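Written below as structure tokens is the structure these notes are about.
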Amino acid sequence: MANYFNTLNLRQQLAQLGKCRFMGRDEFADGASYLQGKKVVIVGCGAQGLNQGLNMRDSGLDISYALRKEAIAEKRASWRKATENGFKVGTYEELIPQADLVINLTPDKQHSDVVRTVQPLMKDGAALGYSHGFNIVEVGEQIRKDITVVMVAPKCPGTEVREEYKRGFGVPTLIAVHPENDPKGEGMAIAKAWAAATGGHRAGVLESSFVAEVKSDLMGEQTILCGMLQAGSLLCFDKLVEEGTDPAYAEKLIQFGWETITEALKQGGITLMMDRLSNPAKLRAYALSEQLKEIMAPLFQKHMDDIISGEFSSGMMADWANDDKKLLTWREETGKTAFETAPQYEGKIGEQEYFDKGVLMIAMVKAGVELAFETMVDSGIIEESAYYESLHELPLIANTIARKRLYEMNVVISDTAEYGNYLFSYACVPLLKPFMAELQPGDLGKAIPEGAVDNGQLRDVNEAIRSHAIEQVGKKLRGYMTDMKRIAVAG
């Protein structure tokens, strides 16, 4: 099979990369009704599989789970989760032939085997759903022409998909129809009903394409979302210890610092995050971020180039075929790093202390978010998509580090994200070591003293922060999510 994106001509590639439309609330007036009375079978019962299924059932849909015979016979975790939540569970052969919509929510590396198994069992005119388009775009999976292929991609982990639904809200979601597989022209109706059933329409839905979702998702997770946090954690910890900081304190400052810093990012973008600093610290963080952007820009561009060309995917799929040798080696090496093995700090670190003593970390977040966003937009991805795949998801990933350091992050994210994370962080750490050697007192681990600043310089820096394109689109999207949340809670 050929990489689907690479079979398109340049005009088609640009059209699919640039497909992104923020959908109006009125477009979801029918809710999930298009799928009511139809049989929806989910393949896979992991975090997305279970939590999407719970939401869809609560929205009035007929949901069941198709699992491998061995998973049922051995009562594996997927079987236990589905049955304990009261779902009907059966084998592929028992459930797939009756399904109107089959949703494949297994890990990326299992998609080809799953799709090749279920396709012959699917009835004529059924629909196949994904929450990530890797199998279609990068693997180039060929789907029967009578089958409609759609995607609903919540921009949050499965657990948050469920929690936001229970609160009467939802999470921002991308939906798409594969242009090669919409024989009856009903793909968009199916995708909208599925998104509404998960609650996504209450938080904002982008009509996108399989191509735009995959290319932007891969770029975000490899660079700012995972790779930058891993590289930053390792570099900052080593620098703090080298400067004489207690390893336990250094570990806590970093482990919980990312989450604290990005909580401000979530509420008010880069502007609010930078406003948490004193004026002298803000000016220093801005200067550091500009240096970091200049150093890291070629690395971000290389990752985007390799994602667009398919080189990243072909390399990762070769590792799949080699029993994940590279992935497992990198995972083991990460677990042995000084940051991961440092003792726990029992003392308390106040919220503002994370900002005051984490100026470099804030600079890394700012540089990484802006670079990821800029690189995606320069490649033809629309700003709204780039925002969701950079700034929006960062607090969610930072939260995983706060739970159990880098180990937890790499367990929670997909194997695809983890593989890309290692590629980036293994290149980024040596790249930034000369920069780390030139840091000044107050950049990390110590607060920058209050002092006079030049009003003109502060004015210009504030304007540069606020006028960046990601701040403009972010303000619009965050405002929409807030408005939608008020509507959902009220009604």
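Backbone N, Cα and C atoms are what each Cβ position is placed from, and that goes for glycine too.
What you see is the original sequence, not a version with the noted changes.
Computed over the domain 'KARI N-terminal Rossmann' (15-208), the whole-number mean pLDDT of the model equals 96. Feature annotation from Swiss-Prot assigns domain 'KARI N-terminal Rossmann' to 15-208.
Here Swiss-Prot flags Cys45, Gly46, Ala47, Gln48, Arg68, Arg76, Ser78, Asp108, Lys109, Gln110, Gly158 as NADP(+) binding site. Proximity of Arg68 (NADP(+) binding site) to non-local residues of its own chain (separation of 6 or more, Cβ distance below 8 Å) is seen for Thr91, Tyr92, given in sequence order.
If you take the C-beta of Lys75 (mutagenesis position) and look for same-chain residues 6 or more apart in sequence within under 8 angstroms, you find none. Looking at Swiss-Prot, you'll find the mutagenesis Lys75 to Val noted as follows: Inversion of cofactor specificity from NADPH to NADH; when associated with D-68, L-69 and D-76.
Close to Arg76 (mutagenesis position) in the fold, though at least 6 residues off in sequence, lie Leu67, Glu70, each with a CB less than 8 Å from its CB. According to Swiss-Prot, the mutagenesis experiment Arg76 to Asp carries this note: 3-fold increase of the reductoisomerase activity with NADH and slight decrease of the reductoisomerase activity with NADPH.
Quoting Swiss-Prot on the mutagenesis of Arg76 to Gln: 20-fold decrease of the catalytic efficiency and 5-fold decrease of the affinity for NADPH.
Annotation of the published mutagenesis Gln110 to Val or Ala in Swiss-Prot: 12- and 2-fold increase of the reductoisomerase activity with NADH and NADPH, respectively; the original residue is retained in the structure shown. Residue density at Gln110 (mutagenesis position): 17 other Cβ atoms are found within 10 A of its Cβ, drawing on all protein chains shown.
For His132 (mutagenesis position), the Cβ neighbour count at a 10 Å cut-off comes to 23, with all displayed protein chains included. In the three-state DSSP scheme, His132 (mutagenesis position) falls into the coil class. Annotation of the mutagenesis experiment His132 to Lys in Swiss-Prot: Loss of reductoisomerase activity.
Around Lys155 (mutagenesis position), taking its Cβ as the centre, 24 other Cβ atoms fall within 10 Å, counting all chains. Where Swiss-Prot documents Lys155 to Arg as a mutagenesis experiment, the accompanying text is: Loss of reductoisomerase activity. The reductase activity with 3-hydroxypyruvate and HMKB is nearly normal, and the isomerase activity decreases 40-fold.
According to Swiss-Prot, the mutagenesis experiment Lys155 to Glu or Gln carries this note: Loss of reductoisomerase activity.
Break the domain 'KARI C-terminal knotted 1' (209-344) down by DSSP state and the numbers are 118 helix, 0 strand, 18 coil. The annotation domain 'KARI C-terminal knotted 1' is assigned in Swiss-Prot to 209-344.
The note that Swiss-Prot attaches to the published mutagenesis Asp217 to Glu or Asn is: Loss of reductoisomerase activity.
Classification of Glu389 (mutagenesis position) by DSSP places it within a helix. Experimental mutagenesis is annotated in Swiss-Prot for Glu389 to Asp, with the remark: Loss of reductoisomerase activity. 1.5-fold decrease of the reductase activity with 3-hydroxypyruvate and the isomerase activity decreases 4-fold.
For the published mutagenesis Glu393 to Asp, Swiss-Prot gives the following note: Loss of reductoisomerase activity. The reductase activity with HMKB is nearly normal. Within the same chain, residues at least 6 positions away in sequence whose Cβ sits under 8 Å from that of Glu393 (mutagenesis position) are Lys155, Cys156, Gly220, Leu225.
Other Cβ atoms within 10 Å of the Cβ of Ser414 (mutagenesis position) number 18 in total over all chains. In the three-state DSSP assignment, the secondary structure recorded for Ser414 (mutagenesis position) is coil. One entry in Swiss-Prot concerns the mutagenesis experiment Ser414 to Ala. Its note says: Loss of reductoisomerase activity. The isomerase activity decreases 15-fold.
The substrate binding site annotation in Swiss-Prot covers Ser414 and rests on sequence analysis.
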(message) In the three-state scheme derived from DSSP, which category covers Ala47 (NADP(+) binding site)?
(response) helix
(request) Round to the nearest Å and give the CA-to-CA distance linking Gln110 (mutagenesis position) with Ser78 (NADP(+) binding site). (result) 15
(request) Give me the non-local Cβ neighbours of Ala47 (NADP(+) binding site): same chain, 6+ apart in sequence, Cβ-Cβ under 8 Å, ordered along the sequence. (result) Pro157, Gly158, Thr159
(request) Starting from each candidate's C-beta and looking 10 angstroms out, tell me which of the mutagenesis positions Asp217, Glu389 has the most other C-beta atoms. (result) Glu389
(message) Looking at the mutagenesis positions listed here (His132, Asp217, Glu389, Ser414), whose Cα lies nearest to that of Lys109 (NADP(+) binding site)?
(response) Ser414
